[in-house]
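Notes to accompany the following structure.
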Amino acid sequence: MASPTKAVIVPGNGGGDVATHGWYGWVRKGLEQIPGFQCLAKNMPDPITARESIWLPFMETELHCDEKTIIIGHSSGAIAAMRYAETHQVYALILVSAYTSDLGDENERASGYFSRPWQWEKIKANCPHIIQFGSTDDPFLPWKEQQEVADRLDAKLYKFTDRGHFQNTEFHELIRVVKSMLTPAL
C-alpha cells in the first residue's frame, strides 16, 4: 500500500466549527507543516445527529478518504471511521474515544451506526494500521467499550487515565503517531 498523503479529521457530533473546536484545528495546523502532506478538517453535514447515511457518503465524495488517507476520528467521528473502513480501503484509522454501542442514548441510536453488528474482520482487512487513544476517566464512554474496540481491531492502544473525552486544545501524541507513519523504517 502506498504511503499516506493526507489525514482527514472526522469530528465528534455536536456541531461547532471544526477548525476551532478542541484539538482539531491545532492538529490540522501541525500536520499541514509536514512537506507534501495535507490535513482536512471540514465541518460535517448533519453535525448533531451525525447520521451514517449522510456522513459516510460525505467522507467518500467530499473528503475523498481512500487508501492513502489516515482517518482521524473522534467520538462519533471514530464510529463513522470504523463503519467507513468496513467497506473502503484506508491507510490508517486513528480512533480517539471510540465505542461500540449507542450507550442507551437516543441521538446515538438515531445516527444509524449501531443498527447492526460490527464487521471487525472487514475493518482490519481494509485498514493495515489501527491506532486508538482512550482514557479511563472518559465521562461519556465506559472503558469496557473502548477496550473492546482495541481488542476487536488489534489496535495499538494508547491508554490514558487523565484525558477524559479528549476535549483538550492540543494533542501532541496524535501528531507524533501520524509522523511515525510517514517516516520510513530505518
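We number each residue from 1, going along the chain as drawn.
Cβ from N, Cα, C; glycine included.
Original residues throughout; no substitutions modelled.
Here's what Swiss-Prot has on this protein:
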type     : residues : note
ACT_SITE : S75      : active site, charge relay system
ACT_SITE : D138     : active site, charge relay system
ACT_SITE : H165     : active site, charge relay system
MUTAGEN  : L63 to Q : Loss of binding to RB1 binding
Report the nearest neighbour of L63 (mutagenesis position) in space among the active-site residues S75, D138, H165, comparing Cα positions.
S75
Chain-internal residues, separated by at least six, CB under 8 A from S75 (active site, charge relay system):
P11, G12, N13, V96, S97, A98, F140, H165, F166
Under 8 Å Cβ to Cβ from D138 (active site, charge relay system), same chain, six or more residues apart: give me those in sequence order, or none if nothing qualifies.
S97, Q146, R163, G164, H165, F166
State the count of C-beta atoms found within 10 angstroms of the C-beta of H165 (active site, charge relay system), not counting that atom itself.
18
What is the number of other Cβ atoms found within 10 Å of the Cβ of L63 (mutagenesis position)?
20
